[in-house]
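A.B. asks: Before I ask anything, let me first share the structure, which is written out below as structure tokens.
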Amino acid sequence: MNALAATSRNFKQAAKLLGLDSKLEKSLLIPFREIKVECTIPKDDGTLASYVGFRVQHDNARGPMKGGIRYHHEVDPDEVNALAQLMTWKTAVANIPYGGAKGGIGCSPGDLSISELERLTRVFTQKIHDLIGIHTDVPAPDMGTNSQTMAWILDEYSKFHGYSPAVVTGKPVDLGGSLGRDAATGRGVLFATEALLAEHGKGIAGQRFVIQGFGNVGSWAAQLISEAGGKVIAISDVTGAVKNVDGLDIAQLVKHSAENKGIKGFKGGDAIAPDSLLTEECDVLIPAALGGVINKDNANDIKAKYIIEAANHPTDPEADEILSKKGVLILPDILANSGGVTVSYFEWVQNIQGFMWDEEKVNAELRTYITRAFGNVKQMCRSHSCDLRMGAFTLGVNRVARATVLRGWEA
């Protein structure tokens, strides 16, 4: 089941639990706007290359639409649509005043030079600048993009609309980015994991963790969990996987990964097959890479007691059912990885106010938002006798539905 089908299925289950009117349900599912643009740029060798860019603006009942822009060769309309919809529910679960959006360009960023990436970003911004804005749609980094990408978007957008630092988040700090934003998603994963474990009388210290993915989210989650006393025993990335039952030295692994462009060859553990990582013996499994990695083919072999979805849609619905029967608790993506968009909100607020927060305030506010969101999800679980995923979806969908009705937008 692809990401769009799975997300729509979860939404429909939540709508049924909430008893939503069929017309309202239909209107909440249909995106506000779908944008598809051609982006043609001159390559460094003088040839022309064309790429297709997408932006799906799903819902704005609760505020400006919010979501990342990813550069990846497999970007397609269905994936962008699904991720935009997920952002709508995620911002509602976090209770920040945003709707959902997502964008992307079908390209392989590793095959493009820095100057080519800049030209591509600026052309894409030229095509969508009148459809995004501080109070309309606020992009952010995602897979294949970073703070530099946001700086280019800000600069290009400002040529048309005047200097507008709040038009994107995840910017460099020197251009109005927030302190703590780089680590925000990984730190949110830590806070969400702490909240879940505390419900069962446990803490981070002494728990065994396995993390799939060592990009921004996975590496920060690993560092922060290790600092909190957790034992990270196995990690993978696109280059390979490494395991040490006594716990990996995360600081050394970060250094090795930076110097060697991946964790392959790390001497502080034994190399293992990346495919076996998800089924390693552990207490907490954190998928922090691509979607759909936990499926009906490997769900029965998963030994973790808890799964924290740091990636978007890492667990297929079929696997969800299998794991539920096994008693595995899954903290869903729309709660577990909401730290990034929450601190993006803090950045947006700082830009609008023209007042910068210190990092301690950012992190303290993030802990408050994540912990409160977890408590709200648990309350929905009790009210509707459902699991954490449906608790999160019913919470998010209910908040968006109420805003839609209050604004008189229901069909």
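Backbone N, Cα and C atoms are what each Cβ position is placed from, and that goes for glycine too.
The annotation active site is assigned in Swiss-Prot to LYS102 on the grounds of sequence analysis. Listed in Swiss-Prot is the natural variant LEU18 to Val, annotated as follows: In strain: cv. P-10 Inbred. What Swiss-Prot says about the natural variant ILE370 to Met is this: In strain: cv. P-10 Inbred. Quoted from Swiss-Prot for the published natural variant ASN376 to Asp: In strain: cv. P-10 Inbred.
How buried are these features, and what lies next to them?
C.D. replies: Secondary structure at LYS102 (active site), taken from DSSP and collapsed to helix, strand or coil, is strand. Proximity of LYS102 (active site) to non-local residues of its own chain (separation of 6 or more, Cβ distance below 8 Å) is seen for ARG55, VAL56, HIS58, GLY67, GLY68, ILE69, ARG70, VAL80, ASN81, LEU83, ALA84, LEU86, MET87, ASP142, given in sequence order.
Listed in sequence order, HIS384, THR394, VAL397, ASN398, ALA401 are the same-chain residues six or more apart from LEU18 (variant position) with CB atoms under 8 A from its CB.
Counting Cβ atoms from all protein chains shown, ILE370 (variant position) has 25 others lying within 10 Å of its own Cβ.
The number of other Cβ atoms within 10 Å of the Cβ belonging to ASN376 (variant position), over all protein chains shown, comes to 19. Classification of ASN376 (variant position) by DSSP places it within a helix.
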A.B. asks: What is the separation, in Å, between the Cα atoms of ILE370 (variant position) and ASN376 (variant position)?
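C.D. replies: With the alpha carbons as reference points, the distance is 10 Å.
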